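Noted in Swiss-Prot for the protein shown:
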ACT_SITE  Asp407  active site, proton acceptor
BINDING   Val292, Ala293, Ser294, Gly295, Ser296, Tyr297, Gly298, Asp299, Leu300, Lys313  ATP binding site
DOMAIN    174-249  domain 'ACT'
DOMAIN    286-539  domain 'Protein kinase'
MUTAGEN   Lys409 to Arg  Loss of activity
MUTAGEN   Thr439 to Ala  Loss of autophosphorylation and enzyme activation
Amino acid sequence: MTIKDESESCGSRAVVASPSQENPRHYRMKLDVYSEVLQRLQESNYEEATLPDFEDQLWLHFNRLPARYALDVKVERAEDVLTHQRLLKLAADPATRPVFEVRSVQVSPRISADSDPAVEEDAQSSHQPSGPGVLAPPTFGSSPNFEAITQGSKIVEDVDSVVNATLSTRPMHEITFSTIDKPKLLSQLTSLLGELGLNIQEAHAFSTVDGFSLDVFVVDGWSQEETDGLRDALSKEILKLKDQPGSKQKSISFFEHDKSSNELIPACIEIPTDGTDEWEIDVTQLKIEKKVASGSYGDLHRGTYCSQEVAIKFLKPDRVNNEMLREFSQEVFIMRKVRHKNVVQFLGACTRSPTLCIVTEFMARGSIYDFLHKQKCAFKLQTLLKVALDVAKGMSYLHQNNIIHRDLKTANLLMDEHGLVKVADFGVARVQIESGVMTAETGTYRWMAPEVIEHKPYNHKADVFSYAIVLWELLTGDIPYAFLTPLQAAVGVVQKGLRPKIPKKTHPKVKGLLERCWHQDPEQRPLFEEIIEMLQQIMKEVNVVV
């Protein structure tokens, strides 16, 4: 059982550290940017800059947002900071949010990593506004890491020069949203843009310390350079979502205050049952010991139940809302019927408020994510193949029982004291419907299949894509797309065929397996039964005893 890392959810965005936690170097850089922006606005005689408390309000604005905001913003576009201030102020009014701003922009061609710095400077300066009618650049610069990572993708390499050559000639627009910050808000916004046929080329997402969002997208796909038509289309799309019942009504709720905190939480959570199972635990037999992990919505403790060592995931009473209860119910509903050596064993749950918890077997060696990224350990090929096989067997079992995990990643893979790896965390898993396809996004952008990112119908093959990213992690010990934000990674996966770069010394058949599993077309990805066979064949070739 794992506690999710909220900073890597599908609504992932930067979170502000407290002043005592802030990196001193970042603080100094933020102060420098603030000072330069202030000077430019005052020298340009902006009306806002003449107000008595403007300096304090501007500093407050920078402090509301993460250091990355100051590091990324172009000081030459100091007036854009005023726009962000205005949008955040308007977003405080429930009657007006979500608020947004649209403008046409000029995007410079990307320069390759090995370009001459003088050439790069000349190229960039030649695309800066130089006269009437010339468009300004976007507020934030393109990530220099994005181009470097895409060089590892064959899909991108073949078309990169074409893309770069045409970026500066197509109409581009910058759309900035501000509203209440909510889980999965980014998914809702990207879906909204997709409904209008807009392609996201750059994305920057920030959260304020007081619970608001500032999301900036550079898009193409709108045929006109003017902004009035696009602004009207966005307004109509938002109104359309507000007016529609059912699932889309739920989508637009992400723009509003969370009313669930004011709703009554039932005394007992109803879990569907066929009458043949009994999983409600006797809390008096539960002994709670050391806390081993903590998240925004729950804590994970080590403990014992009827003398058996267990892991106990508690929901935090002060954070419980109806969406959390739905996921809690779903996790219990799925786990109570799951029995496989490569799936974490569910032992029971307490569904009576205020003690809401799920009890599973305790996995002594923790998550694969911690093993790779916190303990800085690595797998040799033989062990890697065994781990990959364990995961494939667990996932094959789930798929045979029509369960799509939807959040497969190394943080949700746990290892016991014998080195056996098991699939865990079914909070967002779903039982596949009869049609074989599902919609609505969940999961984590860095591991998410392109069809899920695009809000297209998807099936169990989405898990196969995530499995490929997991396999790449096992090979490299790195975090996927580490130098991109989760949202930038998502844009790259969908629009540029971005994939992590496979190490040169990778076993050829492991490389082939990776490429099949993360194929853009879900139909071309293998089933887990096939993956098991391929892994077993590779293990024979390298003399691994299964």
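Note: Cβ is positioned from N, Cα and C throughout, glycine not excepted.
Those substitutions? Not in this structure, it's all original residues.
Features as recorded by Swiss-Prot, highlighted on the structure.
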{"residue": "Val292", "record": "ATP binding site", "Cβ within 10 Å": "16"}
{"residue": "Ser294", "record": "ATP binding site", "Cβ within 10 Å": "13"}
{"residue": "Gly298", "record": "ATP binding site", "Cβ within 10 Å": "23"}
{"residue": "Leu300", "record": "ATP binding site", "Cβ within 10 Å": "20"}
{"residue": "Asp407", "record": "active site, proton acceptor", "Cβ within 10 Å": "23"}
{"residue": "Lys409", "record": "mutagenesis position", "Cβ within 10 Å": "26"}
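Over the domain 'ACT' (174-249) the predicted model carries a mean pLDDT of 83. Geometry remark: Leu300 (ATP binding site) versus Lys409 (mutagenesis position), CA distance 18 Å. Secondary structure at Val292 (ATP binding site), as computed by DSSP, is strand. If you measure from the Cα atom of the residue listed as 'active site, proton acceptor' to that of Ser294 (ATP binding site), you get 18 Å. Counting only the Cα atoms, the space from Ser294 (ATP binding site) to Lys409 (mutagenesis position) is about 18 angstrom.
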